[in-house]
Amino acid sequence: MTEIFSDTSIRQLSQMLLSLIFFHISEYILAITIHGASNVTLSSLLITKHYALAMLLSLLEYLTEIILFPGLKQHWWVSNFGLIMIIVGEIIRKAAIITAGRSFTHLIKINYEEHHGLVTHGVYRLMRHPSYCGFLIWSVGTQVMLCNPVSAVAFAVVVWRFFAQRIPYEEYFLNQFFGVQYLEYAESVASGVPFVN
């Protein structure tokens, strides 16, 4: 039981808590900064029941493994690689949000609005959905940092599947809004999510 209070677990759990706080607060602050406080709700914190359950299950895996297999959590290079993934994912996602500005929203827009524009510069030159790419890297990184093998695989599969379904839906409307301009962009730039065209 003392493994729960070891230096390793304190470091890993502290980094996880700080990563979660930074991610969610920064998403909310960016939404308010870009769209104005009157246009932003608490949903911009991006905390849903399913997300909270996934994080709770990952914590349960962590605690179970640190008690039963404490050596599993001692792989510092794996944990540090996960921390690097978190930082890289954050940078990509935040660069996407800042670059897109008012064209970025947490919800898929199904109606064209005057301020919408097709963003193809900055990080969008490299991929069509950098915010999804960043979140995928970030979410899997949280589990790699905790040395959670089951949750790392589960997060990768679930988040990838979510975006594999979301991207075609979102791109249907982007095609409606921007027509040939979007089709040409989509043909020349990868989605940013592996195996999703």
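Each residue, glycine too, has its Cβ placed from N, Cα and C.
Quick look at what Swiss-Prot lists:
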type	residues	note
MUTAGEN	Asn111 to Arg	No effect; when associated with R-112 and E-165. Activity increased to the level of that of ICMTB; when associated with R-112; E-165; Q-187 and R-188
MUTAGEN	Tyr112 to Arg	No effect; when associated with R-111 and E-165. Activity increased to the level of that of ICMTB; when associated with R-111; E-165; Q-187 and R-188
BINDING	His116, Gly117, Leu118, Val119, Tyr124, His129, Pro130, Ser131, Tyr132, Glu170	S-adenosyl-L-methionine binding site
MUTAGEN	Gln165 to Glu	No effect. No effect; when associated with R-111 and R-112. Activity increased to the level of that of ICMTB; when associated with R-111; R-112; Q-187 and R-188
BINDING	Arg166	substrate binding site
MUTAGEN	Glu187 to Gln	Activity increased to the level of that of ICMTB; when associated with R-111; R-112; E-165 and R-188
MUTAGEN	Ser188 to Arg	Activity increased to the level of that of ICMTB; when associated with R-111; R-112; E-165 and Q-187
Exercise. Any idea what DSSP makes of Tyr112 (mutagenesis position), helix, strand or coil?
Worked result: coil
For this session: Please compare the recorded positions Tyr112, Tyr124, Tyr132 by how many other CB atoms fall within 10 Å of each one's CB, and tell me which has the fewest.
Result: Tyr112
For this session: Work out the three-state DSSP category of Tyr124 (S-adenosyl-L-methionine binding site).
Result: helix
Exercise. For the residue listed as 'substrate binding site', which of the recorded positions Asn111, Tyr112, Tyr132 has the nearest Cα in space?
Worked result: Tyr132
For this session: Take the C-alpha atoms of Asn111 (mutagenesis position) and Tyr124 (S-adenosyl-L-methionine binding site) and report the distance between them in angstrom, rounded.
Result: 22
Exercise. Going by C-alpha positions, which of the mutagenesis positions (Tyr112, Gln165, Ser188) is nearest Tyr124 (S-adenosyl-L-methionine binding site)?
Worked result: Ser188
Exercise. Reported as an integer number of Å, what is the Cα distance between Tyr132 (S-adenosyl-L-methionine binding site) and Glu187 (mutagenesis position)?
Worked result: 18
